[in-house]
Amino acid sequence: MGIKGLTKFIADAAPNAIKEIKIESLMGRIIAIDASMSLYQFIIAIRDSEQYGNLTNESGETTSHISGLMSRSIRLMENGLKPIYVFDGAPPELKGSELEKRGEKRQKAEELLKKAKEEGNLEEIKKQSGRTVRVTRKQNEEAKKLLTLMGIPIIEAPCEAESQCAFLTKYNLAHATATEDADALVFGTKILIRNLNANATSNQNKNKNNSKRGYILTEINLEQVLKGLNLTMDEFIDFCILCGCDYCDTIKGIGSKTAYNLIKEYNCIEKIIENIDQNKYQVPSNFRFQEARKSFINPNVLPKEDIKIDWNEPQIEELKHFLIKDYNFNELRVTNYINRLLKARKVTTQRRLDNFFTACTKKSTKLIVEETKKEQTLPARKGKKRPTAGDKNKQKAVKRKIEQANANGHHKMKEENKSVDNEKNEDGIKSVDNEKNEDGIKSVDDEKNLDDEKNLDDEKNKDDEKKSLDNFSSNLFDSDKESESGNIIKNEKQNMDDEKINDNLPSLFGDHSRIRHTENKDNISDINNNNNNNNNNSSSNNNNISNNHFNSVSSNSTFNSSTKLKSEDTLKSNSPLKEDSPNSYNNIKNNNHTININSQINNHKEPISNNNLNNINNSTEIKKKNTLFLLPFCPKDVTNVKKKKYTQRC
């Protein structure tokens, strides 16, 4: 009987828990079927469409349960289902009173059936015949033998078949329970399937006659029921007991709605009994709700270790003998069933798409260690190992990580270089400013020092020239002290000193200075010729001058002629001007000495003529030019001078 009004109440209070399904959605699923309920359906439902009579053999025995069970099983297997039939065992003690009530109802139904047959009322015959139907033990044994020959597994429950089916789903040995009794939900089945009969096929929605509730394949999900009703499993069990079950009587006046409200308010039957109005709700004296609760929570079922589910090959010859000889089935019909059975078994071996998308579980460390040991013990194969798809993916992942790391490192290096460049620029600006300030101070000091040194050098050169002239004149006019040879030696020493001074001068003169040197040499040579002529004239005219004076003049004339030759030779030679410059300077200086000496002699002995004055003036101008040009400022130690950004002017 199950729970009174439970399916209707769930449809109203928790509609998301019930849904219509197609049989194709159960492909590849193991379905635990209540065999006693199926046999009952076959006995009352498989009838002739016109007479509603049971199928019988020659001796009058009913064979509808055999025909119906075989045809339904083959149809389920053709749709990809894997049925497991569970048979009832001994009924529980709590169900004794319920069985007595069912016996009394069956007797009344038999009496009504006789009257309907006498009257010929077909509708009443159909109605009362269903109430009088009872599945016998013999029918159960015949069904077990048929399923075994077909190779379909069966389970004999120690007690209720619904409770055993529910625990198969808990053990994950079955996907759902197929029965019409709603008490399978109270036993804890995860999914309950109703109306899994011969008419519940994939074409059920196309047939108008199948719009009736009894022919619609429905599925009830226990988890969604509890969620929709907002109850715990213990509260749901107490709620079902109050609604009415096979194990105890019910409280009069309490239906499914009242029971639900009381459970939501008091959470258990004990508190409900304490708080309800006893005058309004009569509690039965033998209300064994606690025992009923225990039978739902801990039913008598087979443990998981004792359950054996074996899919065997069908026994064709034995099956033919059982159907044809024992129960007088048509041979053609039997061969048709057997052929369908063999084809259906191939369909059940197909896997669901869900199995191809299951979540991958991680291996334990023990398994990984064992696998690595096995790999190490295996001998290495010859040849190169081809990279698998997983290896390629790993290599790509490693490359991506390396590229990301390089990109991040390059970005960091750029940022560090930028910071370093900024610091360098700041330090460089500071250092440049400091260097500029220091260079400015040093350049000012160097310019001052250079000017001072220039002035000192000019003064020294002037003093040296004066001293040389004075010494030379004294040597000329003091005949008692020095001889001609002494004068010549002194002049040679002075020339040597001048050459040393000129050698120390750096080669800082450009092309223009070299040209000026050559021009001055030409002018000086002409002047020397004139001076020599004048000196000869003066020597011939003056007879009162002593021999020493003439000797000195002659020596000077020879010296002047030698200097003239030197200057001409330097002009003709192609030697570098660096080597000629000191000689030219000495020649110019010696010529100047002779000019001064001759001028002094002329001033001392006789009046100066116009030619002599012109020569003297020319020599003084040349002397000024030479001193201005030949004695520029230049630092003594060129190596110690720092390199400047600008060129130093001489």
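Glycine is no exception: its Cβ is also placed from the backbone N, Cα and C atoms.
The model shown is predicted, which means the values in this text are computed figures rather than measured ones.
Quick look at what Swiss-Prot lists:
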BINDING   D34, D88, E160, E162  Mg(2+) 1 binding site
BINDING   R47, R72, E160, G244, D246  DNA binding site
BINDING   D181, D183, D246  Mg(2+) 2 binding site
VARIANT   S295 to P  In strain: HN/FCC-1
VARIANT   T388 to P  In strain: HN/FCC-1
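Structural mapping of features recorded in Swiss-Prot.
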residue : record                : Cβ contacts under 8 Å, 6 or more apart
D34     : Mg(2+) 1 binding site : V86, A161, E162, C165, T177, A178, T179, E180, D181, A184
D88     : Mg(2+) 1 binding site : A35, S36, N140, A157, C159, E160, A161
D183    : Mg(2+) 2 binding site : G2, I3, E162, C240, C245, D246, F296
G244    : DNA binding site      : I3, K4, G5, T250
S295    : variant position      : P92, L94, Y247
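When other Cβ atoms within 10 Å of the Cβ of E160 (Mg(2+) 1 binding site) are tallied across all protein chains shown, the result is 27. Counting other CB atoms no more than 10 Å from each candidate's CB, the binding-site residues E162, D181, D246 peak at E162. Other Cβ atoms within 10 Å of the Cβ of R72 (DNA binding site) number 20 in total over all chains.
Excluding D34, D88, E160, E162 themselves, the residues of that chain whose CB lies within 8 A of the CB mean position for the Mg(2+) 1 site are, in sequence, S36, M37, V86, A157, C159, A161, S163, Q164, C165, T179, D181, A184.
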